[in-house]
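K.L.:
Just passing along the structure, written as structure tokens.
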Amino acid sequence: MPNFSGNWKIIRSENFEELLKVLGVNVMLRKIAVAAASKPAVEIKQEGDTFYIKTSTTVRTTEINFKVGEEFEEQTVDGRPCKSLVKWESENKMVCEQKLLKGEGPKTSWTRELTNDGELILTMTADDVVCTRVYVRE
């Protein structure tokens, strides 16, 4: 079983602003979010299939607790409440499908994958736009 535990720092990010745009975030808030999310602090604690993930930026901190295979509530990247279900796609990759609790919006999901090089790759998807963020352990 892969070990996602640790404190992670971002080394690369692609398409984050484009993702926020497709989610309908206005231009001013996008600029603030992109600046704040340029240096997130990510803490992951893992015990088997149970995860705690805390992501902190200068603008907001999010925390999620989940067990792979069990539905839980969280927020989409733009802050809308949703139900999420995480499954293992492969030995080192988890996939999360999100469903909005109310209202309409783009179909959203995320994945987290550990590479053989020790990088953590987070992808966030809204409809056809994919944002990729790459982290290394601190």
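Cβ coordinates are placed from backbone N, Cα and C, and glycine is handled just like the others.
Pasting the feature list from Swiss-Prot:
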BINDING   Arg133, Val134, Tyr135  all-trans-retinoate binding site
MUTAGEN   Lys21 to Ala  Loss of ligand-induced nuclear import; when associated with A-30 and A-31
MUTAGEN   Arg30 to Ala  Loss of ligand-induced nuclear import; when associated with A-21 and A-31
MUTAGEN   Lys31 to Ala  Loss of ligand-induced nuclear import; when associated with A-21 and A-30
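A description of the local structural setting of each listed feature is requested, covering burial, neighbours and distances.
P.N.:
For Val134 (all-trans-retinoate binding site), other Cβ atoms within 10 Å of its Cβ number 17.
In the three-state DSSP scheme, Lys21 (mutagenesis position) is classed as helix.
Look at Arg30 (mutagenesis position): DSSP puts it in a helix.
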K.L.:
Do you know offhand how many angstrom separate Arg133 (all-trans-retinoate binding site) and Lys21 (mutagenesis position) by C-alpha?
P.N.:
17
K.L.:
Other than Arg133, Val134, Tyr135, which residues of the same chain sit close to all-trans-retinoate? List them in sequence order, counting a residue when its Cβ is within 8 Å of the Cβ centroid of the site.
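P.N.:
Residues close to the all-trans-retinoate site, other than Arg133, Val134, Tyr135: Trp8, Ile10, Ile11, Arg12, Ser13, Glu119, Leu120, Ile121, Leu122, Thr132, Val136.
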K.L.:
Cα-Cα separation of Arg30 (mutagenesis position) and Val134 (all-trans-retinoate binding site), in Å?
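P.N.:
If we compare the Cα positions of Arg30 (mutagenesis position) and Val134 (all-trans-retinoate binding site), the gap is 20 Å.
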